[in-house]
Amino acid sequence: MASTSGALVDDNVLEVLRKAQLDAFISQFVFLFNVRRFDHFSHVRDKDMLEIGMQQVQIRQLREQILKMSREMWNRSDPKQVYIQADQSMPAQNSIDEKALIPNEQIKLYELIGEGSFAVVKRGTWTQSNGTHVNVAVKILRDISPNIMDDLRVEASHLLKLQHPSLIRLYGIVRQPAMMVFELCEGGSLLDRLRDDKKAILLVSRLHDYCMQIAKALQFLESKHCVHRDVAARNILLARDERTVKICDFGLMRALKENEQMYTMAPQKKVPFAWCPPEALRHRKFSHASDVWSYGVTIWEVFTFGEEPWVGCRAIDVLKNIDAGERLEKPKYCSERIYQIMKNCWKFNPAERCKFGAIREDLVAAMFLDAVARETYNSIQPGALQLTKGDEVVVVENTGQDWFGQNKKNQKFGTFPRSVVFAQTNNAVAAATAVTPQKVPTAPTIRIPPSHPPPAPLKPLNNNTKTSLNDRTSKISMPVAGSFIHTGHGDPLGGQSWGNPATIADMYLKNPVNGAPLSSMSSGAEIIASKELLTNGGRSTHQPAAPSPAVMSKIRGLSLDLPEYDDFDRAFDDGFSPSKIELPREFCGNDSVISGGSNSIGLANTYVMEPPKQAFDIRGNRVLPPTNKAPVLIPTNPAPSVISSTASAGITLSTNSSQMFTSQDRHSNMPANLFPELQHRLNQGSSTGNGVRPRPASSIGIQNNDLSMLNPQVNRPFSVVNVPIVQQPANIPCLVPTPAPPAPAHFSQPVSSQRVAQQQQNTLQKALNDELKGNLNKRPTGTTAPPSNGFNAPRADVAPVQQRPISSASIPALQPQPIQHIQKPIQPQQVRIPPSTAPVQKPVQVSAPTHSNVAPTTSSQASADARNPLPPKTSPPVSNTPITVAPVHAAPTTSAPSTSVVTRRPTSTTAQMSDEERRSRIAMDISSALPAPSALLYGSNSTSSLPSAAVSTASSVPSTARDNPVETRPSQPHVTMPPKKSSEPILSSEVLQPTRLPSATTSQAKPVTQPIRHPSPPVATVIPTAVVDKKPVSQNQGSNVPLFNITNSSNGYPQLNGYPNYGNGFQAYGYGMNYHQGYPGYQGYNSYGNGMGQLALTHNAVTSLPPLVPSENRFSGTAQPLGESDIMEFLGTQQRQAGSSSRAVPPASASTSAASGITDLSMADKMEVLYREADFTHKGNCDTMVSQCNGNTEQALKLLKQQHLVDMELAMSTETARQALEARQYDLPAAANMLLG
């Protein structure tokens, strides 16, 4: 059959060539360079154009026209194809050699071995002219149209030139019938082999090799400017030995798809949408980047052993998932690095996808390790891999303690400990799969003068010759950084060799260098934390012996032995703390500071000192008693046990450090293991008695709570020596938190003598006494003071020189200190008080404390008040008159409760406060506003969930406070704490009773107290049972909706992104939450079913929304449900309003039909139906389309669906969209699926 000599070319290709004045070269570009589309210009090189006779000026003009056309492509319609007749004078470049034409009688066909989308494949035999029989695979094309035959001839000419080991070989073609003769791969399809259950499972290492061969073949096609277009596991063939794979169908898909009609409207089974990138599904563009995407899906098939990608999804579903950022999940039997290669192939932007050359490099780096089991591993854990000694394992994942791999003997997968295998790190890819180890600090160079003998040899690591081979090999690890020492050199030519293995110094042979191996812990063997772990089964039993004086007299250098804990994880498990690190101390005459284990003084200038005696601490480190007591810094914030007053609370610094060591020598023989316990007790103190807060001791120059003086021989690593004492002023200008320790009633020693006694007291004895006193204070005696909640107001009315018993109820937790060096007064800070929902009295502001000479109460009186508190009284009715209050600082009689009481009384003047009074006022505001910790954490004694407000009387106000009243503003609340019983347990067993919330459906009105959100007088609101329409009606207001329904409508403003949902809130246009039955009004967002929402609604939509009007329950704190009458009134008003607004100017037909019968839908109802049906677009588009259709909503819906398919680029024109919709009865998803194939 004679074939036509011509081709179909896009018109924009001819336009570019004509604008560049290259009409004479059109035949060469079309038939020689195969430029049929505009994007084919990118494959034409300048070298090729020079070979056909083009000049540099012509090439430059062509490039300019191509660039100009590329900028205009977005505004152009689809190109039209023009038939170009081939030039008969031009040599047939694409003509097939006569040797490639096979006569039909030489082919003998047998059984069917495969069936593809465009052809069937049968096994056959080709009898050559010399009589040789060759087994071949014959592909018989289904379509034999003239255009197909022309494309077949062109593609066959290219396939005959593509010779690669991983590409199927084309022997020739048969003209009649149209057949292509390929080499036969007896292994069959790779997809069938992966799914075959009767054969053994392929090793993952073999699968990795398949991926390497496929990538290499596709890289070869990329270099030849060939696009495969159908890379999949079904198009990969196996050889008989199953070691070689070959790609088939390359070039054929491109030849068939050059004709656009062959791609569109094809059956679903013929379109590999699961392997196609999004640009190929939308724009029918295939390139090398599309082959990269398909290659990623292919290796996903390989490592899932033949699973179907995107199973159960349609073409439109796959496109939606890809646009949403979803990708295929990680296969179970591939490593993380291979899955990363897949994700690199699945980049949404084609320009960001990697090339096949980079893919091959990544695959080499992700090659699997081979390991050998050094012992038998049998585990009953699910998913564990059973191993026998000597089994070979392919390691898939080698991160962590448990590895994942495949046993080569039984092809099973599972996890196993990395310690039971030995990884063959001699593989070239071992370093690539290992994690980069952390940098290990190198030890300083040791220079030993030759005049001195070498150090004493250490004991070898392990001299046990009876250890088995398995035990010895399990201790072998990769080389450690810095462990190779050049002790000899060999020269094959002679003359340059030096050194002998027999004369290597014992210092190098018997002193191991520990550290992280070069291959890191993830791929190497187990790291030995210390040398003792080699012989003690993983647990160190290091007990250093006392060195001899002869060894101590030698020159001291840095030891090669690392500390006992050089593995942080093991040290952390053993309870090791960084504060226990013992840094080495120099044996120099001066106490130099050692930082990081390095010494700034050279070894040549080091002076050796003979120690008087040897001493060792609990860890076995060598310590020496100091020759001279080094001066240290005294803590700048000592905790005095007795505080006299606020006037004399300045902290003084001691300038004589020798007083701290007056009584330490007598306790130097105390066991060192008691230090942590004493440290803990001193830091914590008595939890119920003194309440001393631990101070941070991490700063340099501050002792760790004065514990370092208990044992002067213990080397404290973080103490600084030879540092002069810092001179500080006598008074610290700051607010210092001071402790409030309890004192017994009989303890009345003066303050000055008590401080001296405390400073001279033994630290251990002080700790035991404090604990004893704390235990005594826990007993409910007659002199027990109520525990302080830490928030009481400071006692500013006590004279500084007055001596009285100290109790926790009278000592403030935050005591202001006198400031002498600050000239500018401190401004009072504004304290935000949390809102309260309890019915309390009108909020007031507590005035500043004033000085008064009130006789203090004794501890027995205070305890009696605490045991017998007055019950709180009900708050009187609140009036709108301004109320002032004066605070109460002390109770002169036992009738007043121990808690703070607020009294309302008129005042007329405002007192001028000093700086100290202002600070005291701030402290008292904080203490009075915050409730007791026990009431917050454990619950109060009351059965109500709200704190009761105590009512104060005029008799509880001191006379001094009455004489000097202070005006306050009633804008900030003063919450009084409920009284506490002294014998109340720590954890209260009483159950808190919930507070009943007010409801609008009750038969009678109930007063509801509003929470205080702004500094305004509280208002008691009465909620009526019936809704009374007394709210002002605006111009566009048809009905009022409570704020509860509007605020629960969506996540944004209801006017912009919501529409009514029949009284149940507002449905969201934008991103909203999923619909739930318990939360009506919420509807999930569908990225393809719904639009993104409109920012400006139409007039009809705006008028249908209820306005935002403040309701009565704005500050109620609880949502009031609507009654049945409210809902009916709201719905009726809204429908009337929507109907009146939408029926303003109806069409004549619509108005007639509406008036004729009640059953006909009104225009508003039709619009609502249209809005629901056309939820894929905006309401504004619906209104515009209805206007264009003269009110015909059905026609508007059809046009909207057609326009939506065009906007989604699923249809090339509205006519195509209309045909697809009519074929699917205007079912939009079905029509979109049909357009996608």
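Note: Cβ is positioned from N, Cα and C throughout, glycine not excepted.
Database features, via Swiss-Prot:
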- 107-369: domain 'Protein kinase' (DOMAIN)
- Ile113, Gly114, Glu115, Gly116, Ser117, Phe118, Ala119, Val120, Val121, Lys139: ATP binding site (BINDING)
- Gly124 to Asp: In qt32; induces defects in mobile RNA silencing (MUTAGEN)
- Lys139 to Ala: Failure to rescue silencing defect in sid-3 mutants (MUTAGEN)
- Asp230: active site, proton acceptor (ACT_SITE)
- Arg353 to Gln: In qt38; induces defects in mobile RNA silencing (MUTAGEN)
- 366-426: domain 'SH3' (DOMAIN)
From recorded positions Lys139, Asp230, Arg353, the one whose Cα lies nearest Glu115 (ATP binding site): Lys139
For Arg353 (mutagenesis position), nearby residues of its own chain (Cβ under 8 Å, 6 or more apart in sequence): Ala289, Val292, Trp293, Asn344, Cys345, Trp346, Lys347
Whole-number mean of pLDDT values that fall within the domain 'Protein kinase' (107-369): 85
Neighbours of Asp230 (active site, proton acceptor) among the recorded positions Ile113, Ala119, Val121, Gly124, Lys139 (Cα to Cα, within 10 Å): none
Tally of DSSP helical, extended and coil residues in the domain 'SH3' (366-426): 3 helix, 28 strand, 30 coil
Sparsest-packed among the recorded positions, when each Cβ's other Cβ atoms within 10 Å are tallied, from Glu115, Asp230: Glu115
Lys139 (mutagenesis position) versus Ile113 (ATP binding site) - Cα distance in angstrom: 10
Ala119 (ATP binding site) to Lys139 (mutagenesis position) - Cα separation in whole Å: 6
Cβ neighbours within the same chain of Gly124 (mutagenesis position) - under 8 Å, at least six residues apart: Ile107, Lys108, Leu109, Tyr110, Asn135, Val136, Ala137, Val138, Val181
Ala119 (ATP binding site) CB neighbourhood, other CB atoms within 10 A: 20
For Ala119 (ATP binding site), the three-state class that DSSP assigns: strand
Integer Å distance between the CA atoms belonging to Val121 (ATP binding site) and Lys139 (mutagenesis position): 4
Same chain, 6+ residues apart, C-beta under 8 Å of the C-beta of Val121 (ATP binding site), given in sequence order: Leu112, Ile113, Gly114, Glu115, Ala137, Val138, Lys139, Ile140
Collapsed DSSP category at Asp230 (active site, proton acceptor): coil
In three-state DSSP terms, the structure that Arg353 (mutagenesis position) belongs to: coil
